[in-house]
Amino acid sequence: MVSKKTIEARKAYYNEDVVLSKEAHDFYHNLDKHGENHNLDKDNLKTIIFGSLDGIITIFAIVSGCVGAKITPTQVIIIGIGNLFANAISMGFSEYTSSTAQRDFMLAEKKREEWEIENCPSEEKQEMIDIYMNKYKFDSEDARNLVEITFRNKNFFLEHMMSEELGLIVTNEDKNECLKKGIIMFLSFAVFGIIPLSAYVAYTVFFGYTDYTTSFLVVFISTLTTLFILGLFKSQFTNQKPITCALYMVLNGMIAGMVPFLLGVVLKNNISE
């Protein structure tokens with residue numbers, strides 16, 4: 001999970017509490033020294049949030065459109081399950097391939113920069129001097145001093161240069177990590193995507209099917225409730241306030257659900273069979 005230091009620091013920021021902010025930094029500074037500050041992998045967190053939100057909204061939209069078009073419950077369930085797994089597999093594979101491509105590009109650029117630092121150190125230093133002067137407005141002497149200090153640690157200089165010059169963050173990702181991201185995306189999409197479908201199945205199968213409007217409302221309420229909770233969870237890792245983040249997710253879900261439902265109703269009433 002996100003570090004306690006970060007949670008306390010954000011709480012202090014939201015409340016404009018300087019004392020709490022200092023306490024959070026001072027207390028957890030000692031924990032950091034002993035390696036006790038555990039941070040959640042930001043890339044995996046991004047994958048989980050994106051996959052879960054995309055899953056629940058995508059399947060919600062599909063079910064809503066089917067219900068609006070007054071498709072039979074059996075057909076809705078078949079269409080929903082088919083789309084759930086098809087989209088989950090597609091999203092997982094896309095995450096794997098994009099992560100692999102990003103990793104390969106990053107490693108290729110890293111090797112190139114390593115070669116240039118080894119064979120053209122003066123030119124590489126001058127590039128960083130120019131960046132410090134042009135981007136950060138350091139004077140010539142300070143820029144050169146910074147470069148000479150950072151160049152003593154070749155790994156730091158390499159990673160810092162890749163970040164400043166190429167906009168790339170050096171990671172230690174291997175192909176197993178890329179595969180892991182793909183699996184996380186698949187599971188996130190599938191687990192949360194099944195929520196609106198499960199609500200529909202529960203209403204139509206276990207409680208008896210009555211009418212299309214009520215079934216839509218059941219799916220609508222269950223989906224928006226889940227999105228609200230996801231929004232609160234997401235706010236723990238962003239700079240948004242919990243309620244603001246949650247309401248934004250609910251608004252997104254409302255639009256994504258209402259549009260296909262209304263389109264289904266209109267098309268059903270205007271297209272002859």
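Cβ coordinates are placed from backbone N, Cα and C, and glycine is handled just like the others.
Those substitutions? Not in this structure, it's all original residues.
As written in Swiss-Prot, here are the features:
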type    : residues                               : note
MUTAGEN : GLU113 to Ala                          : No effect on iron tolerance in a yeast heterologous expression system
MUTAGEN : GLU113 to Gln                          : Reduces iron tolerance in a yeast heterologous expression system
BINDING : GLU113, GLU116, GLU124, GLU127, GLU165 : Fe cation 1 binding site
BINDING : GLU113, GLU124, GLU127, MET161         : Fe cation 2 binding site
MUTAGEN : GLU116 to Gln                          : Reduces iron tolerance in a yeast heterologous expression system
MUTAGEN : GLU116 to Ala                          : No effect on iron tolerance in a yeast heterologous expression system
BINDING : GLU116, GLU124, GLU127                 : Fe cation 3 binding site
MUTAGEN : GLU124 to Ala or Gln                   : No effect on iron tolerance in a yeast heterologous expression system
MUTAGEN : GLU127 to Gln                          : Reduces iron tolerance in a yeast heterologous expression system
MUTAGEN : GLU127 to Ala                          : Slightly increases iron tolerance in a yeast heterologous expression system
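Sequence features, as recorded in Swiss-Prot, placed on the structure.
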residue	record	Cβ contacts under 8 Å, 6 or more apart
GLU113	mutagenesis position	GLU124, LEU158, MET161, MET162, LEU166
GLU116	mutagenesis position	GLU123, GLU124
GLU127	mutagenesis position	MET161, GLU165
Most isolated by CB count within 10 A, of the recorded positions GLU124, GLU165, is GLU165
Other than GLU113, GLU124, GLU127, MET161, the chain contributes near Fe cation 2 (Cβ within 8 Å of their centroid) the residues GLU116, ILE117, LYS125, MET128, PHE157, LEU158, MET162, GLU165
A correct count of other C-beta atoms within 10 Å of the C-beta of MET161 (Fe cation 2 binding site) gives 23
